[in-house]
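Undergrad: Shown below is the structure under consideration.
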Amino acid sequence: MSSLPGCIGLDAATATVESEEIAELQQAVVEELGISMEELRHFIDEELEKMDCVQQRKKQLAELETWVIQKESEVAHVDQLFDDASRAVTNCESLVKDFYSKLGLQYRDSSSEDESSRPTEIIEIPDEDDDVLSIDSGDAGSRTPKDQKLREAMAALRKSAQDVQKFMDAVNKKSSSQDLHKGTLSQMSGELSKDGDLIVSMRILGKKRTKTWHKGTLIAIQTVGPGKKYKVKFDNKGKSLLSGNHIAYDYHPPADKLYVGSRVVAKYKDGNQVWLYAGIVAETPNVKNKLRFLIFFDDGYASYVTQSELYPICRPLKKTWEDIEDISCRDFIEEYVTAYPNRPMVLLKSGQLIKTEWEGTWWKSRVEEVDGSLVRILFLDDKRCEWIYRGSTRLEPMFSMKTSSASALEKKQGQLRTRPNMGAVRSKGPVVQYTQDLTGTGTQFKPVEPPQPTAPPAPPFPPAPPLSPQAGDSDLESQLAQSRKQVAKKSTSFRPGSVGSGHSSPTSPALSENVSGGKPGINQTYRSPLGSTASAPAPSALPAPPAPPVFHGMLERAPAEPSYRAPMEKLFYLPHVCSYTCLSRVRPMRNEQYRGKNPLLVPLLYDFRRMTARRRVNRKMGFHVIYKTPCGLCLRTMQEIERYLFETGCDFLFLEMFCLDPYVLVDRKFQPYKPFYYILDITYGKEDVPLSCVNEIDTTPPPQVAYSKERIPGKGVFINTGPEFLVGCDCKDGCRDKSKCACHQLTIQATACTPGGQINPNSGYQYKRLEECLPTGVYECNKRCKCDPNMCTNRLVQHGLQVRLQLFKTQNKGWGIRCLDDIAKGSFVCIYAGKILTDDFADKEGLEMGDEYFANLDHIESVENFKEGYESDAPCSSDSSGVDLKDQEDGNSGTEDPEESNDDSSDDNFCKDEDFSTSSVWRSYATRRQTRGQKENGLSETTSKDSHPPDLGPPHIPVPPSIPVGGCNPPSSEETPKNKVASWLSCNSVSEGGFADSDSHSSFKTNEGGEGRAGGSRMEAEKASTSGLGIKDEGDIKQAKKEDTDDRNKMSVVTESSRNYGYNPSPVKPEGLRRPPSKTSMHQSRRLMASAQSNPDDVLTLSSSTESEGESGTSRKPTAGQTSATAVDSDDIQTISSGSEGDDFEDKKNMTGPMKRQVAVKSTRGFALKSTHGIAIKSTNMASVDKGESAPVRKNTRQFYDGEESCYIIDAKLEGNLGRYLNHSCSPNLFVQNVFVDTHDLRFPWVAFFASKRIRAGTELTWDYNYEVGSVEGKELLCCCGAIECRGRLL
């Protein structure tokens, strides 16, 4: 205690010192500024008053005070009303009591029903005028007129007292308000008055027989069997006894109580009418859908609604989809809810062309708007708009993806391992993406009662699955130990389900990659800077080079190199003839002078000048590049540069070192910042250009891999690289004339193996660059050729790595490759090298050690399938699915970087309208109001004129009875089907193996049974109708065509049988419900030689019969001499089948049985394969192919190689080059090309990567692994590429 006064004194002294210091400081400020503290405060206050933010805050404060005063006045007003009501009730009670006392009666606070002296009976009239009559069962003759009047007056008073009491209960919010209603009709009949939170007389919603929901009052709860029934009296007359899953609460549930799969009743606006329908919650609110709920209604429509437009179902079923009557809709909902959040949807943006199914036919349509998970489709033929769920199989990319698994299963029968079928290029067209609930806010379906969800949402990412094989060998090995039997590998090509179209050649560009083949002892030629050809010995013969410096500490920067400084002196041109002496002063004196430099910078180091000029053309500023030679000559085109190099005999500069793209900078360097780990060259001199390694995240070193830039044949693999197995040229001009070069001609002639058989004379390298993928491969000059290896324009991949790359550690994808300099479009980057294995050995090794670095050498299969139009899930031609009109128009402008122009995609801009309202939420469908109106009124008449929104195009009129309802007649068009078919036949050539559509790049073949069938999505007809034309003879055909032509401009085939489904295209007929097929059997038809003489007028549309008994999706067989099927324009209208699974497919399935996939392998295909599903087939005499045995069996090309049946595999796990580190991207900047260098064996091409676009320095190099999602059972691999077109999943 003695220390306490000392502490207090110390504090007081400290305070005194501080106050003195403050006073001194204030005095110093006053002396320095020359004003007093009061003046300074006044000056500061004035300055603050002048500030806009202060004035704004004061204004807001004044508004807040005004608002508070207003609210206080409103509260006072409400209190006054409450007091007045209380006084009125008190006065009323006093008046009632006085009146009772005058009558000699005793007043009690009880129900009026208890006071009744006579029992009453309730008579229910079960009609629409459901009125309740109360009939007295006593003797009416014993009453006097006076007593009758008194009783009527007392009943009126009691009713008034009850109304007042109800009002008081509502104001005071008494919890016991329901006790006043126990004396209701349910008590009199001995029924339940309460069932959980359901209480008699409460307001609820009930479902009527018209499938619509209406508000009403719960009047009774009855026990029926093991469950309960609820009697509802609707406000708009009528009563119904309903189950618990057919009534809903009359309040809006909180957002946290709703999850994906919740059963709700939601509002649906159709024009000016509002309906209440039951549905399933498909999306919970998030930023992308503008905080709205996506509802899948029971009848197949989808719509976004707000929380205030939802009502929860009282007693939903455990599996909510079982409450849906439509079987196909129920199947779709079950699949959707159980798979959530993995939702495959088509990635779309405004302006794209896509094929959409309607009434069993594929129509050309355009994307008008994308709103979250919905897309507004405009049908180009009749200008009709419709909102469709982006995951609906009515969209061709989704339909192709769904049918690809069935097609792959049929094609892969008998193999030891089923591999993904990947062969299409990824472009800006529609692709199927797998969305993930990455935010974790959405809740998955819980098969329990809604108030207590038990299943938490699935984590957005697996604990530690590397998204690419570069995620670290240690992590990969630990995962392989856990799942030794389920492994997956990248694919070096692109999926056929994607969309791509070529620009300069008849084949579409693609990303294909094949590994180069060569023995360990085979030497690889490369160019030295002096131009001499050197021979790189085998890895075993190379002496061990000294280890490069390795840094393991934090550095400010990686070792920097001096920047290039352009010379200041000008070059003047004097007229002369360029020759060898023009470059004499810059020819290098020593070997490898500029090795490791940016190849685009090397010409400048030899005194070339690269100048960029500008000029305005059509009000647009354009740029172009000019090279100025050391002798002063200006070179403006690649042709001039090529001529100059040959005239001067320049063997130290090459065509790939020059670039005329003004947006490619030759001196833009990328410098890593503060690396933790740095290696100068991880190849230890094995590559011509050093490959540095940088880790800017941690100190983890790269995996230990034996580096080899050559392919290494494994056990049982023999690659014939002898000169006798090669075709060589004898060119003396550097192979510039493709018509005279034998190697160039191999490349050109191989393009005839494409649909249509068109030869592209410009195929191959164009000035040492490849603008797009060539599906049939590139044949480079080889060691048998007599051309100069340094001057030859047909040698590129064999020269090895030229661009400067760097291995670096990514944030979430392991190790990756990035470029240190800009790379021009079409430039060669690197190859994919590794150990070549047989199929059987790869199966064994993949299951034991992992398959993440496997790549298929399937060049033979890809070209054969491409030639036949074999793939069922490939893109359509340029005027069909997946073409972006905006990209086509702006693709060649040259004034904007194409990779930066991504707008209005369904990922980055789900919702275009910022100021949305509830009116924009509702989707107007073409036949929505019509079908529902018929349900309401019980009529089967056609739609009235005002039952369609005004933006749906011309009004629909009834279909003439002569035309079958639900037929596949196209909407109005300028061309008739006859003209289309005639022009279509005239532009196609006849071949024995099949026929190809030169416009769509598709071809057809018949199945074994000889029946031309078109598979597709399933379709519903509400009334008994067929979806195709069953015409027996030619007269019927012509008559139907004539009627179709006459009525085409007047009708749009929208009748009671046509229903457009927002998310599910395949409901069945209400009468005689049967389960539709779960898969679609895709069959194609091959045209025979006799088709050349077929009559173009004999055209039938392949369609399915809704009443098929033994056949599925086949039209009626014609008689001899007639046709079995025809085609309208295959790019304009395609008919799909909706029957059950094909018998052929079932037979094949049962014969061999599906083989479960255990490993996923990359495919080295690099092109898009035309879709042939859902095709309409040209008519021909099919009598010769009615029996499957009459069709010849075609032998696979690979079987000519000693009967081989499986392709070879490249494994780069333990030994390979830098290609193994290239990561995946759904929007890659590299594509893959098969190149034949040291052998012309079709089984062993080199797999080369080329730039698909200009690439800025520092950008990671990626390509599309193209795994087939779901190809490996039980394995899921998410994608984190970050691209706008990201598909969400790899496996």
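One-based numbering along the chain as shown.
The backbone N, Cα and C atoms fix where each Cβ goes, glycine too.
Heads up, this one's the original sequence, none of the swaps are in it.
Here's the feature list from Swiss-Prot:
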- Lys813, Gly814, Trp815, Asp851, Tyr853, Arg1220, Asn1223, His1224: S-adenosyl-L-methionine binding site (BINDING)
- Cys1226, Cys1279, Cys1281, Cys1286: Zn(2+) 4 binding site (BINDING)
- 257-320: domain 'Tudor 1' (DOMAIN)
- 727-800: domain 'Pre-SET' (DOMAIN)
- Phe866 to Lys: No effect on K-867 ubiquitination (MUTAGEN)
- Lys867 to Arg: Not monoubiquitinated by UBE2E. Loss of methyltransferase activity (MUTAGEN)
- Glu868 to Lys: No effect on K-867 ubiquitination (MUTAGEN)
- His1224 to Lys: Abolishes methyltransferase activity (MUTAGEN)
- Cys1226 to Ala: Abolishes methyltransferase activity (MUTAGEN)
- Cys1279 to Tyr: Abolishes methyltransferase activity (MUTAGEN)
Undergrad: Under a three-state reading of DSSP, tell me whether Arg1220 (S-adenosyl-L-methionine binding site) is helix, strand or coil.
TA: helix
Undergrad: Which ones are near Cys1281 (Zn(2+) 4 binding site): of the recorded positions Trp815, Tyr853, Phe866, Arg1220, which have a Cα within 10 Å?
TA: none
Undergrad: What counts of helix, strand and coil residues does DSSP assign across the domain 'Pre-SET' (727-800)?
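TA: Result for the domain 'Pre-SET' (727-800), in helix, strand, coil order: 15 helix, 2 strand, 57 coil.
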Undergrad: Around the Zn(2+) 4 site formed by Cys1226, Cys1279, Cys1281, Cys1286, which additional residues qualify by having Cβ within 8 Å of the site's Cβ center?
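TA: After dropping the recorded site residues, what remains is Gln433, His1224, Ser1225, Ser1227, Cys1280, Gly1282, Ala1283, Glu1285, Arg1287, Gly1288, Leu1290.
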Undergrad: Tell me the Cβ neighbour count for Gly814 (S-adenosyl-L-methionine binding site), meaning other Cβ atoms within 10 Å of its Cβ, over all protein chains shown.
TA: 22
Undergrad: Spatially, which candidate from the recorded positions Asp851, Tyr853, Phe866 is nearest to Cys1226 (mutagenesis position), comparing Cα atoms?
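TA: Ranked by Cα distance from Cys1226 (mutagenesis position), first place goes to Tyr853.
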Undergrad: Which value in Å gives the longest Cα to Cα span across the S-adenosyl-L-methionine site residues Lys813, Gly814, Trp815, Asp851, Tyr853, Arg1220, Asn1223, His1224 as recorded?
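TA: Those residues reach a largest Cα separation of 17 Å.
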Undergrad: When the domain 'Tudor 1' (257-320) is classified with DSSP, how many of its residues are helical, how many are strand and how many are coil?
TA: 5 helix, 32 strand, 27 coil
Undergrad: Can you give me the Cα-Cα distance between Trp815 (S-adenosyl-L-methionine binding site) and Cys1279 (mutagenesis position) in Å, rounded to a whole number?
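TA: So the Cα of Cys1279 (mutagenesis position) lies 15 Å away from that of Trp815 (S-adenosyl-L-methionine binding site).
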Undergrad: Helix, strand or coil at Trp815 (S-adenosyl-L-methionine binding site), per DSSP?
TA: strand
Undergrad: At the level of the C-alpha atoms, what whole-angstrom distance separates Tyr853 (S-adenosyl-L-methionine binding site) and Cys1286 (Zn(2+) 4 binding site)?
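TA: Each residue's Cα considered, Tyr853 (S-adenosyl-L-methionine binding site) and Cys1286 (Zn(2+) 4 binding site) end up 22 Å apart.
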Undergrad: Validating a neighbour-count step here. Other CB atoms within 10 A of the CB of Arg1220 (S-adenosyl-L-methionine binding site): how many?
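TA: Total other Cβ atoms inside 10 Å, all chains included: 26.
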Undergrad: What's the CA-CA gap between Asp851 (S-adenosyl-L-methionine binding site) and His1224 (mutagenesis position) in angstrom, rounded?
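TA: Here the two Cα atoms lie 15 Å apart.
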Undergrad: Please classify the secondary structure at Phe866 (mutagenesis position) using three-state DSSP.
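TA: Assignment for Phe866 (mutagenesis position) reads helix.
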Undergrad: Between Asn1223 (S-adenosyl-L-methionine binding site) and Cys1279 (mutagenesis position), what is the CA-CA distance rounded to a whole number of Å?
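TA: So the Cα of Cys1279 (mutagenesis position) lies 11 Å away from that of Asn1223 (S-adenosyl-L-methionine binding site).
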Undergrad: Using C-alpha positions only, work out which of the recorded positions Lys813, Gly814, Phe866, His1224 is nearest to Cys1286 (Zn(2+) 4 binding site).
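TA: Closest candidate to Cys1286 (Zn(2+) 4 binding site), judged by Cα separation, is His1224.
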Undergrad: Per DSSP, to which secondary structure element type does Asp851 (S-adenosyl-L-methionine binding site) belong, with helix, strand and coil as the options?
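TA: Where Asp851 (S-adenosyl-L-methionine binding site) sits, the three-state DSSP reduction gives coil.
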Undergrad: Out of Tyr853, Phe866, which of the recorded positions has the smallest number of neighbouring Cβ atoms within 10 Å?
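TA: Counting other Cβ atoms within 10 Å of each of the recorded positions Tyr853, Phe866, the minimum falls on Tyr853.
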